[in-house]
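Written out below as structure tokens is the structure these notes cover.
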Amino acid sequence: MAAAAVATPGATVLPPSVPSAAPGAKAPAAGAGKGPGNLLEITGEANIVNYMKNRLRKGAMKRKGLEMVNGHRFGVRFFKNPTYCGHCKDFIWGFGKQGFQCEECRFNIHQKCCKFVVFKCPGKDTDFDADCAKVKHGWISTTYTTPTFCDECGLLLHGVAHQGVKCENCNLNVHHACQETVPPMCGADISEVRGKLLLYVELKGNNLKVDIKEAANLIPMDTNGFSDPYIAVQMHPDRSGRTKKKTKTIQKNLNPVFNETFTFELQPQDRDKRLLIEVWDWDRTSRNDFMGSFSFSLEELQKEPVDGWYKFLSQVEGEHYNIPCVDAFNDIARLRDEVRHDRRPNEKRRMDNKDMPHNMSKRDMIRAADFNFVKVIGKGSFGKVLLAERRGTDELYAVKVLRKDVIIQTDDMELPMNEKKILALSGRPPFLVSMHSCFQTMDRLFFVMEYCKGGDLMYHMQQYGRFKESVAIFYAVEVAIALFFLHERDIIYRDLKLDNILLDGEGHVKLVDFGLSKEGVTERQTTRTFCGTPNYMAPEIVSYDPYSIAADWWSFGVLLFEFMAGQAPFEGDDETTVFRNIKDKKAVFPKHFSVEAMDIITSFLTKKPNNRLGAGRYARQEITTHPFFRNVDWDKAEACEMEPPIKPMIKHRKDISNFDDAFTKEKTDLTPTDKLFMMNLDQNDFIGFSFMNPEFITII
């Protein structure tokens, strides 16, 4: 976040005499004029150019203090009343902010238990057919005669009579207000009270092999909040201790990694015994403490090997059975898919050549080996953008590389698929970046796009400080035409900002990065996903309200203000302050803004989306006929016939001087991925990604 603060009443605004700064020129310090403002107060030798140069790039959807787990948005919370963890059922103790609470479903939990929540947030929309994965609770209003705590939020069920509801099937007790946010997973064990262990067990003949890999979410046994765990493996019962084997002790750790292997030569008398796995806490001065256990019969091990996570149980329970860790939602959804697959026995899935685009032959398929990666020219949360030269040609491309493991772990499979679909649209205006092709390897997705030599507008704003109104109009017109195209096809962009507006070699606009875009959103059809870049997000997004394509026009108004003022209309030291200002403050304009500029920006920055310019059915007509664009020939603009005010300086074919040094100094090496994770990755999730754009090939 840029080092900016919202000025208090009485802060100075830019005087009307300040001209637009030329590259390298110094703008006079603010302070020559006085008046109320919501702008950054610039004093001393500071100026707009230096402010823009020091401004940091902001990524989309970066929220501090939040943990995203299975759709839950866990924020740090101070609990005033006695509260129990909804995962491990222990008391949430401590001073200050003791635990986490989901902002969607109010699920309370220890910070240490947060990452072990296996069910999806009931308050968040899911993409799959949720009705097929529901096992609903049977709630009955109940009067409790003893103190009882809510199994959802962890607070006391208060009152004299009918304090809460109880599930007649699984005995879950919750508040009346909490029953709507309880996940529909009646009967499913979704907690790991004692932790879990990852292991592999295989029985071949009389040889039993046990691989102890790692444990997680173990219970703290020492006063320092940690444990000193080790794993004990033996055949049970075994009073002599003949078969007992132990791993090394991992000190002060609740998530130890062991990676040890044990082998057993089974005797005939062992055939009726069970393989017992226990976790113990080692103590130097006293007796070791039991932490958890589970066991397997040799009969079940003979049928098939055991490979995966298993929950630790109590000492009595662990001697008799085991419980595998499963994602209940995904497990039911998997069974649903298997049933649907069985209903269509004659429908054969296309599994061969799944990396090959559907509209080209195998001989012409694009591969990563076809390119020489020259420089890094961009970077995001999922991957990076590389300048690439196609081998054997003079063709230069911008190749966006995304890691599959990051996409899967963040449950964002729809993002690259949406981006590919939008980049492949036909009849697109010249102000949307063109895609040459997209392909995949075992661990990455690749978008091959046209190379925009001029860099992004963030870089150019850092050089100029701010633009004259005529320059701002030029860029606003070309960006608006790109948005018209998307909105007329029911696509909301959701990430309009300086970083995502590139210039080609002539200086015309190219809108890039459609990862957050979504189809099926109109002026009436809404969506609720909280996403975007903080300074550009509309009030309805910040408030978690349903929003439509009108949210894009709010971002457009912020962008227009930024063009001419050299800063965003709503600043703050952190996201919380920025969001509060977006919802409550009004934009205050520098004195050099024209009446038409203030009018159109005010119309775009209307808090109520239904009253916002661009929100109605006639958005194109209302925007193009506004007095701010009175001198614009929109037909010439759409034909790319307007003269760009800034022509990028390009010294040679591979010149990257128009890109941020923070990117170009990085190595082009691709970050290694987790090989074990990639081996278990279902590549079927990416079938249909690869594509060759016939329109781009025609241009070449």
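Just so you know, glycine gets a Cβ as well, placed from its N, Cα and C.
Under the DSSP three-state reduction, D222 (Ca(2+) 1 binding site) is assigned to coil, being neither helix nor strand. According to Swiss-Prot, the Ca(2+) 1 binding site annotation covers D222, D228, D281, D283, on the basis of sequence analysis.
The domain 'C2' annotation in Swiss-Prot covers 189-310, and the record cites sequence analysis as its basis. Across the domain 'C2' (189-310), DSSP classifies residues as 9 helix, 60 strand, 53 coil.
Residues or ranges marked as domain 'Protein kinase' in Swiss-Prot: 371-629.
Applying DSSP to the domain 'AGC-kinase C-terminal' (630-700) sorts its residues as follows: 24 helix, 2 strand, 45 coil. Annotation comment: Swiss-Prot describes 630-700 as domain 'AGC-kinase C-terminal'.
According to Swiss-Prot, the mutagenesis experiment I697 to K carries the following note: 90% reduced interaction with inaD.
For the published mutagenesis I697 to E, Swiss-Prot gives the following note: No interaction with inaD.
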For the domain 'C2' (189-310), the mean pLDDT of the predicted model: 86
Sorted by sequence, non-D222, D228, D281, D283 residues with Cβ within 8 Å of centre, Ca(2+) 1: M221, S227, P229, W282, N288, D289
